[in-house]
Amino acid sequence: MASSRCPAPRGCRCLPGASLAWLGTVLLFLADWVLLRTALPRIFSLLVPTALPLLRVWAVGLSRWAVLWLGACGVLRATVGSKSENAGAQGWLAALEPLAAALGLALPGLALFRELISWGAPGSADSTRLLHWGSHPSAFVVSYAAALPAAALWHKLGSLWVPGGQGGSGNPVRRLLGCLGSETRRLSLFLVLVVLSSLGEMAIPFFTGRLTDWILQDGSADTFTRNLTLMSILTIASAVLEFVGDGIYNNTMGHVHSHLQGEVFGAVLRQETEFFQQNQTGNITSRVTEDTSTLSDSLSENLSLFLWYLVRGLCLLGIMLWGSVSLTMVTLVTLPLLFLLPKKVGKWYQLLEVQVRESLAKSSQVAIEALSAMPTVRSFANEEGEAQKFREKLQEIKTLNQKEAVAYAVNSWTTSISGMLLKVGILYIGGQLVTSGAVSSGNLVTFVLYQMQFTQAVEVLLSIYPRVQKAVGSSEKIFEYLDRTPRCPPSGLLTPLHLEGLVQFQDVSFAYPNRPDVLVLQGLTFTLHPGEVTALVGPNGSGKSTVAALLQNLYQPTGGQLLLDGKPLPQYEHRYLHRQVAAVGQEPQVFGRSLQENIAYGLTQKPTMEEITAAAVKCGAHSFISGLPQGYDTEVGEAGSQLSGGQRQAVALARALIRKPCVLILDDATSALDANSQLQVEQLLYESPERYSRSVLLITQHLSLVEQADHILFLEGGAIREGGTHQQLMEKKGCYWAMVQAPADAPE
């Protein structure tokens, strides 16, 4: 099939994606410089009345945002293809859209902020003058210098909101917020406390500046006392609010952890049987416990810190803008230098550290090889050669250590010098503002303290970001389980008041999901009649236990159908079906609970002690239970570790009989019972009046039980080879006769 894409004209050279991206971005910025910077203020000066300067500024800013956003979308579309691929844009290209927003909203936001802080003094904000300044080349440069780090941070945080790629988990952060559920009110209260506490923390820098002015102006003692008292009150209030907020947050996260872990465990329990065979129990347990705990710990610690410092940073930024726009711009412009340069040098230092460790390992390997092979070294008279080789490795380590020392010094120097340059720049520009009377000395001191706190907040946010990403990664694994749809059919609705227990296998075939090409059962057709015991015998691996698993609806046939009283098994309601069909295996699972709880396991209505005792008596379990010090309240240990194999089988038989099922499956369920208990089970199957109210599928090695069965089926290779009563099959002298005649210890 021919490609639908038209070939490029001969002689036309298509630009590669990277070149096209750079060209489109440069043209977009040129358009912003040549057209938008000068044209938009003139246009809206004509359209918007002079009496509404703030509206004019916002109209210009929003228009600039819209034009730049359309241009950014055009560059993305031309570079990465269709709109559906824009989400996969890599690197700086993906930051074009947030950059357009930052450039468009910076000036209107500043104008609105100045209007708000000058409320009650009309005209003092002077939005018109701000608009004219915004079209000046210096303002253009400052706007880009401030918008670039903001757009980079926006894009970086936006990567947390990228939809998960698997499991249909959707947006992971939104899913995490959705897990908060009913805790929204508490979290809202927590955020309010964070804001109030952050504002209270800013009392110390604010009043420090006030006290500085008081000292320089030789103010009264009352002013000093009043400022110091207010600072103390606000600081104490901030600490109290932080304590209360942390308590509310940790309590909320505890509730979220319990709720989320319960939801994940419930989702796992709803999965089909094949899921538990294809996934190791340890991996599933790790998802349910460790991943949810990791997520909860990260939410409790990292998200809390992230919110604290994010709110604190925003409050500090607002107060810094209120104090001095020019000093704030200097801070924002120099922040990338403050963090990026030490980060790059730090990577070089870390790389050298790795190389030093590798060289140490190689030198150790040389020494170990020489010392462990001394007879060989001596027989070849190569002692000096090995020593020289070791000295060469030491010389490599020495060279790397020297480089590492230089890198460490440069790393420390860049960290300190970048912070020092920022402080010097702030003090230099601030000193000029103080000299000109634009700000007071106290305001400059306040700003410097705020700037130090703001820098610390940004540094903490950048350090916490990878840990928040890790939490998002953990949440995606958890949501894979929450969103996974079980591959078993949904629970049916049939719950008839009475079941006969007629079971029909109609041409049933089956292959396990992990081996779909290997049929375990092939065209199986037989019937279990109410009031009869049908014994299923055959060699190991013939499919007997698979028949029992299908009858429990643990798997679905790959061919044919399985009917209970004429209705397909999946049409019955899940709980109802497993009350009517009970099974006991050779190694039944007993839970680490009391014997009473194990016998009543899974019943929606708690049985009486008389019913529990009666079920235990029927299978011979009551005799050993009554001899225990705590009787039916005895804890059996993890997985029934305090019980013998026969006792576990007896408890499992009682657990099945208390349900009064219409279909009873015994899959080698008496192999570990003692003689008395086996006799009781034999009487239960063939002499009890209750036998006529249920169908029994018996899989066993005990021929004494098989001989009395109403019908015997010999299964081999997944197919029924012969069937009949014991007498009929012995007369045929076929497969069953050969099995009976074989020595007791011979393999089947």
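Just so it is clear, glycine is given a Cβ too, placed from its N, Cα and C backbone atoms.
Residues or ranges marked as domain 'ABC transmembrane type-1' by Swiss-Prot: 187-470.
In this chain, no residue six or more apart from ILE233 (variant position) has a CB-CB distance below 8 Å. In Swiss-Prot, a natural variant is listed as ILE233 to Val, annotated with the note In allele Gogo-TAP1b.
For the natural variant THR273 to Met, Swiss-Prot gives this note: In allele Gogo-TAP1b. The structure shown keeps the original residue.
Sequence annotations record features per position, and here Swiss-Prot assigns domain 'ABC transporter' to 503-742 based on sequence analysis.
Summarising the annotation, Swiss-Prot assigns ATP binding site to 538-546, 641-647, GLN701 and lists similarity to another entry as the type of evidence. Proximity of SER641 (ATP binding site) to non-local residues of its own chain (separation of 6 or more, Cβ distance below 8 Å) is seen for none. In the three-state DSSP classification, SER641 (ATP binding site) falls within coil.
For SER545, the entry in Swiss-Prot reads Mg(2+) binding site, with the evidence type similarity to another entry. Long-range Cβ contacts of SER545 (Mg(2+) binding site) within its own chain (separation 6+, distance under 8 Å): GLY585, ASP667, ILE699.
Among the natural variants in Swiss-Prot, CYS619 to Ser has the note: In allele Gogo-TAP1b. The residue drawn here is the original one. Following the DSSP three-state reduction, the secondary structure of CYS619 (variant position) is coil.
Quoted from Swiss-Prot, the note on natural variant PRO629 to Arg is: In allele Gogo-TAP1c. Note: PRO629 (variant position) has no non-local neighbours, i.e. no same-chain residues 6+ apart with C-beta under 8 A of its own C-beta. When secondary structure is read from DSSP and collapsed to three states, PRO629 (variant position) falls in the coil class.
The distance from the Cα of LYS544 (ATP binding site) to the Cα of CYS619 (variant position) comes to 23 Å. A Cα-Cα distance of 10 Å separates GLN647 (ATP binding site) from CYS619 (variant position).
Each of the binding-site residues GLY541, GLN647 was scored by how many other Cβ atoms lie within 10 Å of its Cβ, and the smallest score goes to GLY541. Between the CA atoms of CYS619 (variant position) and SER644 (ATP binding site) there is a gap of 15 Å, rounded to the nearest whole number. The secondary structure of GLN647 (ATP binding site), as reduced to three states from DSSP, is helical.
The secondary structure of LYS544 (ATP binding site), as reduced to three states from DSSP, is helical.
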